[in-house]
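Colleague: Let me give you the structure first, and then I'll get to my questions.
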Amino acid sequence: MVDSDPVEFPPENRRGQLFGKYEVGKLVGCGAFAKVYHGRSTATGQSVAIKVVSKQRLQKGGLNGNIQREIAIMHRLRHPSIVRLFEVLATKSKIFFVMEFAKGGELFAKVSKGRFCEDLSRRYFQQLISAVGYCHSRGIFHRDLKPENLLLDEKLDLKISDFGLSALTDQIRPDGLLHTLCGTPAYVAPEVLAKKGYDGAKIDIWSCGIILFVLNAGYLPFNDHNLMVMYRKIYKGEFRIPKWTSPDLRRLLTRLLDTNPQTRITIEEIIHDPWFKQGYDDRMSKFHLEDSDMKLPADETDSEMGARRMNAFDIISGSPGFNLSGLFGDARKYDRVERFVSAWTAERVVERLEEIVSAENLTVAKKETWGMKIEGQKGNFAMVVEINQLTDELVMIEVRKRQRAAASGRDLWTDTLRPFFVELVHESDQTDPEPTQVHTTS
């Protein structure tokens, strides 16, 4: 069922604007849990796509994990054939993905009008394999590749979108395989149907084979009105390649749609395939992030004081309802994590905190950015404080604490330190939207 709720605009903004940063235009797409609108940056005029997701529908559908993965994964990816995620905003009931706008629409809409020639099929397949290989090299498997998830930009170049079903390498079980049944029926690999575990890279390659077949033929290789009959065809690899297909493409399709994942062609082999190599720019397979997977853009890295400026991705990643620490952090080492928003400067917070911990005879080690590690009570207390610039006027202070009962019986956190952080909290107006959580606990 499609989410029929209207777009929720923060109350302090004019109707049709999102946090005063984006003008929200016409609806360009919708699904069971999200709607996508065309938008425009009020600062630059740049066109963006705004994907609006209902938190309530996610929670009812048990899909919080999907949205967490999509935020985490898209934030890490920088490739010309992958839709760019600019930022994530949120209110109490909605999450807003602000993404690159693909003006050309879905590849599915183009191919549904008729099959492509081999040269055009090859061009899109080259862009697809470049992006998929890039994801795999970073331990990310899409698991739901299909023409509906492939968009086109204004130059009609391909862009992969919708990473909601994607898997990370940390989801692989001890047998080295993934075990979650994912994907769209006609694109599902035979080993997924067998429910014995599968290699995420291999099933993406199978889906790429289905996509290439569709581009060349104009129809699906495995299709039947009876789902079980279709699954049997997939499992046995029963398909016919159109007679107009060239011998080189025929050989490549046969290797892509090999029902045995052990002998199925690999990304490296695809790149060296004779049909694939025609007109291929080798630079497309050599995209690297230069160790910047989780870095912010240059204008967001450091303020004049040196406190790191947070973007909305950092904020929503830290909110209790959508905690991404399992994907990135080591929060399990601490028994409590709290966040406070304050109008104090980072320098002032550090100076005052140093005075308090000095009076308590605690050991302090300063971090490179604005923050510190505090230890004391003969190893029974440890705390890490990090201060990040939220806006020009506000900072967010994250406190990670581990504490065991001290011999004195005194609770250092409850009696002394937490009251200090509560004191400096910036009290937000009651009508403010909720892109941040003020002094939250996870």
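The backbone N, Cα and C atoms fix where each Cβ goes, and this holds for glycine too.
This is the original sequence, none of the listed changes applied.
If you look up Swiss-Prot, you'll see Asp144 marked as active site, proton acceptor. Per Swiss-Prot, ATP binding site is recorded for Val28, Gly29, Cys30, Gly31, Ala32, Phe33, Ala34, Lys35, Val36, Lys51. Marked as domain 'Protein kinase' by Swiss-Prot on the basis of sequence analysis: 22-276. Swiss-Prot lists 305-329 with the feature domain 'NAF', giving sequence analysis as the kind of evidence. Among the mutagenesis results in Swiss-Prot, Asn311 to Ala has the note: No effect on binding to CBL2. The residue drawn here is the original one. One mutagenesis experiment catalogued in Swiss-Prot, Phe313 to Ala, is accompanied by this note: Loss of binding to CBL2. Per Swiss-Prot, mutagenesis Ile316 to Ala is noted as: No effect on binding to CBL2. Under its mutagenesis annotations, Swiss-Prot gives Ser319 to Ala or Asp the following note: No effect on binding to CBL2. Looking at Swiss-Prot, the entry for mutagenesis of Phe322 to Ala says: Loss of binding to CBL2.
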Colleague: Within 10 Å of the Cβ of Asp144 (active site, proton acceptor), how many other Cβ atoms can you find? Include all protein chains, please.
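Modeller: For Asp144 (active site, proton acceptor), the 10 Å Cβ neighbour count is 20.
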Colleague: So what sits near Val36 (ATP binding site) in its own chain, CB-to-CB under 8 Å and at least six residues off in sequence?
Modeller: Leu27, Val28, Gly29, Cys30, Ala49, Ile50, Lys51, Val52
Colleague: Which one of these binding-site residues has the most other Cβ atoms within 10 Å of its own Cβ: Val28, Cys30, Ala34?
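Modeller: The most densely surrounded of these binding-site residues is Ala34.
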Colleague: What is the separation, in Å, between the Cα atoms of Ala34 (ATP binding site) and Asp144 (active site, proton acceptor)?
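Modeller: It is 17 Å, counting Cα to Cα.
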